[in-house]
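Some notes on the structure that comes next.
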Amino acid sequence: MDSDSGEQSEGEPGTAAGPHVFSSKNLALQAQKKILSKIASKTVANMLIDDTSSEIFDELYKVTEIHTHNKKEAHKIMKDAIKVAIKIGILYRNKQFSQEEVIIVEKLRKKLNQTAMTMVSFYEVEYTFDTNVLSKLLHECKDLVHELVQRHLTPRTHGRINHVFNHFADVEFLSTLYGPHGNCRPNLKRICEGINKLLDDKIL
């Protein structure tokens, strides 16, 4: 079902958009339409990343741009993250996963839940932040995602998975995000508020 080969180049309109006009919601809609136009079933045409997740992605974009000093790279990372999330969502909703893969889905859910709670705890409890702990959890999530989509998606999408998780699991990026006196504290606050909402709503 993977349709990477027919995509536009990364220089498509919108790539150079600034942090105040970047919208993960719009990017998700564009990616979704492109992916859905190339698969037989249209039953997931109403699938969108929810508003809370969209807000988290937007804040991650801003922090990524601050960390990389590269608007285009920040956009590409978030675009890859959204594409991967949508493709996995399509596979799941269309019941494309085998029984063995459904077990991996549950492992991934638990690992994402653990990672989310750890992220919030590190923000809420002073002096507990440990880059290595959070980086390890994110790499474990990455390995489970690779295992889950192994027989469904192309090497190009596996490359996207690496691109996304290697960035967010990078200890220097995590230090930028959690820096107690850095510019990203307001972003981290909004990210953790969003994560808490997803946890309360049993989405994570």
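A Cβ is built for glycine as well, from the same backbone N, Cα and C atoms used for every other residue.
Just so you know, the substitutions we noted aren't modelled in this structure.
Swiss-Prot annotations:
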- LYS33 to Gln: Reduces binding to phosphoinositide; when associated with Gln-34; Gln-38 and Gln-42 (MUTAGEN)
- LYS34 to Gln: Reduces binding to phosphoinositide; when associated with Gln-33; Gln-38 and Gln-42 (MUTAGEN)
- LYS38 to Gln: Reduces binding to phosphoinositide; when associated with Gln-33; Gln-34 and Gln-42 (MUTAGEN)
- LYS42 to Gln: Reduces binding to phosphoinositide; when associated with Gln-33; Gln-34 and Gln-38 (MUTAGEN)
- LEU60 to Trp: Reduces binding to phosphoinositide (MUTAGEN)
- ARG93 to Gln: Reduces binding to phosphoinositide; when associated with Gln-109 (MUTAGEN)
- ARG109 to Gln: Reduces binding to phosphoinositide; when associated with Gln-93 (MUTAGEN)
| request: Please state whether DSSP places ARG93 (mutagenesis position) in a helix, a strand or coil. | output: helix
| remark: According to DSSP, LEU60 (mutagenesis position) sits in helix
| request: Restricting to the same chain and to sequence separations of six or more, state which residues have a Cβ under 8 Å from that of LEU60 (mutagenesis position). | output: MET78, ALA81, PHE168, ASN187, ILE191
| 10 Å Cβ neighbour count around ARG109 (mutagenesis position)? | 13
| To the nearest whole angstrom, what is the C-alpha distance linking ARG109 (mutagenesis position) and ARG93 (mutagenesis position)? | 15
